[in-house]
Amino acid sequence: MKEKSKNAAKTRREKENGEFYELAKLLPLPSAITSQLDKASIIRLTTSYLKMRAVFPEGLGDAWGQPSRAGPLDGVAKELGSHLLQTLDGFVFVVASDGKIMYISETASVHLGLSQVELTGNSIYEYIHPSDHDEMTAVLTAHQPLHHHLLQEYEIERSFFLRMKCVLAKRNAGLTCSGYKVIHCSGYLKIRQYMLDMSLYDSCYQIVGLVAVGQSLPPSAITEIKLYSNMFMFRASLDLKLIFLDSRVTEVTGYEPQDLIEKTLYHHVHGCDVFHLRYAHHLLLVKGQVTTKYYRLLSKRGGWVWVQSYATVVHNSRSSRPHCIVSVNYVLTEIEYKELQLSLEQVSTAKSQDSWRTALSTSQETRKLVKPKNTKMKTKLRTNPYPPQQYSSFQMDKLECGQLGNWRASPPASAAAPPELQPHSESSDLLYTPSYSLPFSYHYGHFPLDSHVFSSKKPMLPAKFGQPQGSPCEVARFFLSTLPASGECQWHYANPLVPSSSSPAKNPPEPPANTARHSLVPSYEAPAAAVRRFGEDTAPPSFPSCGHYREEPALGPAKAARQAARDGARLALARAAPECCAPPTPEAPGAPAQLPFVLLNYHRVLARRGPLGGAAPAASGLACAPGGPEAATGALRLRHPSPAATSPPGAPLPHYLGASVIITNGR
């Protein structure tokens, strides 16, 4: 009896095992796997397979499974599913409404280290981070649709991020945190709708399952991502303030890296996409990795480009705390709507570009208009009456910012001087003809000059001085320029020296002090007279120290003889002075006075703060002075300064910007 019962139990178990074996062979799995399954695994896999048939009752469908007649591509069609899985950098999974995994591809083992058999039929909640359980529940829940669908089945798109358990070795796992790996899941929630008999518009729905593709971020097989022409990367702080940008950002957006550093990414994103970026930023801080949706990144001059970013939080190796964010960005399109400005930076950039184009076009038009006059000016160039000047490096930079060598007043800094209006010489070694004016003005004042720099450069000469060629004034200038220098005292004069006009009879009005203050006035340097300083009072009454002159102490016999010869030559030149040096005719009150030719000396001015002695003259110059009987004969007068002519100790230093304007701002 006992033997019969033992034999019966053995036979039953054998039949049961046989049935399980037959059932395992029906599973869509390789025989090498099914032969090693236990009974529980076979039941679990079978129930999951049956649920999958309910979700996809037609399987692969007529297009793949059963062709009408044999063909050369039959083998490829049968293996199409496996080929797609190998091509896809991820794994496919189907989850029921209760969280049970109905299907997952064998490629999950590449990303998670978990086998297909182990995952299929088990709850997905066992393999995701506890903090992501609520999110997974929300993904599997479908709210009542707002409108009734006429279709029996419809789908709701889903895209989310899960931290799934990863048991791979550290060298193959990629980026993991506490044994979990961020997986980007994208797919749809399949819903089946049933119509009720009670009402035509009443219906109920059933959640069939979630079909999704999981991809690891970044791809686990790539440790160093190669950046192509449509890609750039940036490093930012945890609040998305940019710290470093790849130089490729210039090619795709127009921004230089230094334009975006220390600025937040939110300021350069389309306003309609800020919410999506904020949500991705939140997920990034919570889960450590994220792939953003497609968003619009504003370009520099207008419009935007579509971008998708793969961002990762980098942790400190010592403290294991979040340190910064590294993002690899894929630019998907060219710049769209280039004429549309959506930010203040785009507007300012467009305005600056338009102003530059306008200035360039204006300069080109002026060049065309002045070209005939320029040709005429070339034929009237005269030789330089001065010896080659020597400039310092700072003075050279200052000379390049104005109309150099021109006897007219320099234009304001805001007005661009056309290069054609500036005199030039074809034989000059150095042309001081800038094609544009700087957008800022220099600070005016006294600058030390080094006479040993740029000794080989030749300054340009103006084409017209306002008097005929070879006039006595020109000879006088040449004579004065050859006077020897003594000590550290030098002659300085500011451009313009003589105001030029279309005719010698017309006298230009004296420029006001406020306009001359902002003009780019170059300064020249000439040898100083070591014996006497002559000048004309060109300063307002408020500056008595600049209006009177005195005779210097007695000289030695040899120097006195040379000085007497020079005085005789000056008197001879003064008697033959032309119109520009003759005494001016009396004019009506209020009429603008003609600017005299003045050589200003800063010896006295610099003596207050510099190393020069206090006995130097205050200010001296040579002028064809009007008024008095001595002026009628062309003789020069020497004036002695009064006691009131000395400046008080706290008086501001005068700054000479022209022949008739003195600026008192002591900068």
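Each residue, glycine too, has its Cβ placed from N, Cα and C.
Per Swiss-Prot, domain 'bHLH' is recorded for 1-53.
Here the domain 'PAS 2' (218-288) has, by DSSP, the following mix of helix, strand and coil residues: 30 helix, 13 strand, 28 coil. The domain 'PAS 2' annotation in Swiss-Prot covers 218-288.
Summarising the annotation, Swiss-Prot assigns domain 'PAC' to 292-335. Only residues 6 or more beyond the boundaries of the domain 'PAC' (292-335), in the same chain, are considered here, and those with a CB under 8 A from a CB of the stretch are 159, 175, 177, 217-218, 225, 227, 230-238, 240, 243, 252-255, 259, 268-270, 272-273, 276-277, 280, 284-285, 341-343, 345-346, 349-350, 353.
Residues or ranges marked as domain 'Single-minded C-terminal' by Swiss-Prot on the basis of sequence analysis: 336-667.
Under mutagenesis, Swiss-Prot gives R367 to A or G with this note: Reduced nuclear translocation.
Swiss-Prot gives this note for the published mutagenesis K368 to A: No effect on nuclear translocation.
Among the mutagenesis experiments that Swiss-Prot reports, L369 to A is described with the note: No effect on nuclear translocation.
For the mutagenesis of V370 to A, Swiss-Prot gives this note: No effect on nuclear translocation. The structure shown keeps the original residue.
Here Swiss-Prot describes K373 to A or G as a published mutagenesis experiment; the accompanying note says: Reduced nuclear translocation.
Under mutagenesis, Swiss-Prot gives P385 to A with this note: Reduced nuclear translocation.
For the domain 'bHLH' (1-53), the DSSP-based tally of helix, strand and coil residues reads 44 helix, 0 strand, 9 coil.
The helix, strand and coil residue counts that DSSP assigns across the domain 'PAC' (292-335) are 0 helix, 26 strand, 18 coil.
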